[in-house]
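Worksheet: the structure to be examined is printed underneath.
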Amino acid sequence: MGESERSEAFGIPRDSPLSSGDAAELEQLRREAAVLREQLENAVGSHAPTRSARDIHQLEARIDSLAARNSKLMETLKEARQQLLALREEVDRLGQPPSGYGVLLATHDDDTVDVFTSGRKMRLTCSPNIDAASLKKGQTVRLNEALTVVEAGTFEAVGEISTLREILADGHRALVVGHADEERVVWLADPLIAEDLPDGLPEALNDDTRPRKLRPGDSLLVDTKAGYAFERIPKAEVEDLVLEEVPDVSYADIGGLSRQIEQIRDAVELPFLHKELYREYSLRPPKGVLLYGPPGCGKTLIAKAVANSLAKKMAEVRGDDAHEAKSYFLNIKGPELLNKFVGETERHIRLIFQRAREKASEGTPVIVFFDEMDSIFRTRGTGVSSDVETTVVPQLLSEIDGVEGLENVIVIGASNREDMIDPAILRPGRLDVKIKIERPDAEAAQDIYSKYLTEFLPVHADDLAEFDGDRSACIKAMIEKVVDRMYAEIDDNRFLEVTYANGDKEVMYFKDFNSGAMIQNVVDRAKKNAIKSVLETGQPGLRIQHLLDSIVDEFAENEDLPNTTNPDDWARISGKKGERIVYIRTLVTGKSSSASRAIDTESNLGQYL
């Protein structure tokens, strides 16, 4: 057996590295083992020397121990080598020069790119690992010490906010207005170009999934040094106040206000639909309409119906499809327009009218509707805790009849305290037309009930049987009975006894405080009672008794409404004008068993918050 074979027989790897001391000792052991093996081979019979066999086992054990030590040493050396490599990589990384960043301006066919970096426009090469064709304009790129593009980043997410004035003809540039009304032309980054390409350009034809187009007045994130706009920033404070839509409300949905509807159609629709006739007669269309009257009588509903009707009529004049009629109804939530910071309310008003002019420039009618107009345009000088109206009112006046003017824009205001609105707003030439939306009388109430009680409603079999199954006659009788009950001057319908400043007294009935909203509430309450009746008895259908019970419940709930510190203010809000009221006594005798209550007011109370 050779030396290498004997080494492998003892479990020592042929190529295992050993220290000098271990190698010498191992070589001595090998020689001793060779001598002992020769002695064993020369021995004859069964009396082989046991000492030699024992020595061999000891030598083998020692060889195994040395092999284990050698294996452990190899693992230690391997770990040390890996740590050295990691440290070398860290040293190399820390020793690298800093990288720069820039904004990509353009790409070229020879794999070079134009980059704006460190205030300079430079043409640079791309690393072989970068596909220059995949880079997008306006994208952030990383540069090494040799000014080579080595990595593509995202689009810039911080910068200045500028307002879009207009998109230039090529669709890739825009005119924006920055701080201090400074105008500049900037490039549009690729995400904005996808939104904003004009429909006539070839790049826009196949883009069916692009977001909505940019429009003048949008806020853009701009890098003024690189000359790029990256993103459209929503204007939350204005978007929350402005609702752009064509309301799905028509004049047919409004009951009991035919005279007022005719007035507002004459004021709004005629100037838009017959501009030539107005020019021929040198007649100036009204700039605004004021709808005033008690709460719940349909002021907001009429304003929505005006926008809907005007859009359809304009579509007919242009020969467009009525289903694709387009108009804009900017619904301004009056109290939310107020802002505690100086100048913010005025700025919001400017933005609203700027948006209206932008829409109207397309030739589309725009209605700016101010609900609760008295809350933001109070008479100047009447403020107690603030004087915001001294600047807000002039801002509205300048927008209505300023130098720029309003073309295709009409302002509609709604209020139940028209006496609190500044007189300068109500003068002719501003809100020219003033339409009072009165409380419904018995005839108007029948019209309103007919909008809610239709022949499609399920009617109880017993009520139908009284009219030989004629559903139309049954519904008509229901409406007549419920209107008679609501407008009857009986003791159960007495509501208030008011005392005027001159000592006169007057008994007022619930019919004096009816409104379209109350009628809708009565019908809804009756329908709910009909549903409960189905669940309890299993007999479906609406009954006249459900409506009569609902009237009693509705009147009883209104018992606490006049409980106010100042009866005269409450009466004005409710639509009661004339002599000042100093004393109110409730006369409700419905389901409530409590005694009637009186509300008095003292004179010279002064102003209160």
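Note: Cβ is positioned from N, Cα and C throughout, glycine not excepted.
Nope, none of those substitutions made it into this model, it's the original residues.
Annotation of the mutagenesis experiment Arg173 to Glu in Swiss-Prot: Impairs Mpa hexamerization; when associated with A-187 and E-235. DSSP gives Arg173 (mutagenesis position) a strand state.
Under its mutagenesis annotations, Swiss-Prot gives Trp187 to Ala the following note: Impairs Mpa hexamerization; when associated with E-173 and E-235. Following the DSSP three-state reduction, the secondary structure of Trp187 (mutagenesis position) is strand.
In the three-state DSSP scheme, Lys225 (mutagenesis position) falls into the coil class. According to Swiss-Prot, the mutagenesis experiment Lys225 to Ala carries this note: Does not dramatically affect proteasome substrate degradation.
Annotation of the mutagenesis experiment Lys235 to Glu in Swiss-Prot: Impairs Mpa hexamerization; when associated with E-173 and A-187.
Swiss-Prot lists Gly296, Cys297, Gly298, Lys299, Thr300, Leu301 with the feature ATP binding site. Gly298 (ATP binding site) counts 25 other C-beta atoms within 10 Å of its own C-beta, drawing on all protein chains shown.
What Swiss-Prot says about the mutagenesis result for Lys299 to Gln is this: Reduces both ATPase activity and ATP affinity. Abolishes proteasome substrate degradation and protection against RNI. Within the same chain, the residues at least 6 positions away from Lys299 (mutagenesis position) whose Cβ sits under 8 Å from its Cβ are Leu291, Tyr292, Gly293, Asp371, Ala414, Ile437, listed in sequence order. The DSSP secondary structure for Lys299 (mutagenesis position) is helix.
Looking at Swiss-Prot, you'll find the mutagenesis Phe341 to Tyr noted as follows: No effect on unfolding capacity. Its own atom aside, the Cβ of Phe341 (mutagenesis position) has 7 Cβ atoms within 10 angstroms in the protein chains shown.
Phe341 to Ala appears in Swiss-Prot as a published mutagenesis result, with the remark: Abolishes unfolding capacity. DSSP assigns Phe341 (mutagenesis position) to coil in the three-state reduction, placing it in neither a helix nor a strand.
Listed in sequence order, there are no same-chain residues at least 6 apart in sequence whose CB falls under 8 Å from the CB of Val342 (mutagenesis position). For the mutagenesis experiment Val342 to Ala, the note given by Swiss-Prot reads: Abolishes proteasome substrate degradation.
Quoted from Swiss-Prot, the note attached to the mutagenesis of Asp371 to Ala states: Severely reduces ATPase activity. Abolishes proteasome substrate degradation and protection against RNI. Under DSSP, Asp371 (mutagenesis position) is assigned to a strand (E or B) in the three-state scheme. Within 10 Å of the C-beta of Asp371 (mutagenesis position) we count 18 further C-beta atoms, all protein chains included.
Annotation of the published mutagenesis Glu372 to Ala in Swiss-Prot: Severely reduces ATPase activity. Abolishes protection against RNI; the original residue is retained in the structure shown.
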Determine which residues of this chain, when Gly296, Cys297, Gly298, Lys299, Thr300, Leu301 are set aside, have a Cβ within 8 Å of the centroid of the ATP site's Cβ atoms, and list them as they appear in the sequence.
Leu291, Gly293, Pro295, Ile302, Ala414, Ile437, Ser515, Gly516, Ala517
Could you list the residues of the same chain, at least six apart in sequence, whose Cβ is under 8 A from the Cβ of Trp187 (mutagenesis position)?
Leu105, Lys137, Gly138, His172, Arg173, Gly227, Tyr228, Ala229
Residue with minimal Cβ packing [other Cβ atoms within 10 Å] among the mutagenesis positions Arg173, Lys225
Lys225
Where among the binding-site residues Cys297, Leu301 do you find the Cβ with the fewest other Cβ atoms within 10 Å?
Leu301
Expressed in Å to no decimal places, the gap between the Cα atoms of Gly296 (ATP binding site) and Glu372 (mutagenesis position) is 12
Nearest by Cα to Cys297 (ATP binding site), of the mutagenesis positions Lys225, Phe341, Glu372, is Glu372
Far apart in sequence but close in space: which same-chain residues, 6 or more away, have a Cβ under 8 Å from Thr300 (ATP binding site)?
Phe369, Asp371, Ala414
For Leu301 (ATP binding site), which of the listed mutagenesis positions (Lys225, Phe341, Glu372) have their CA atom within 10 A of its CA?
none
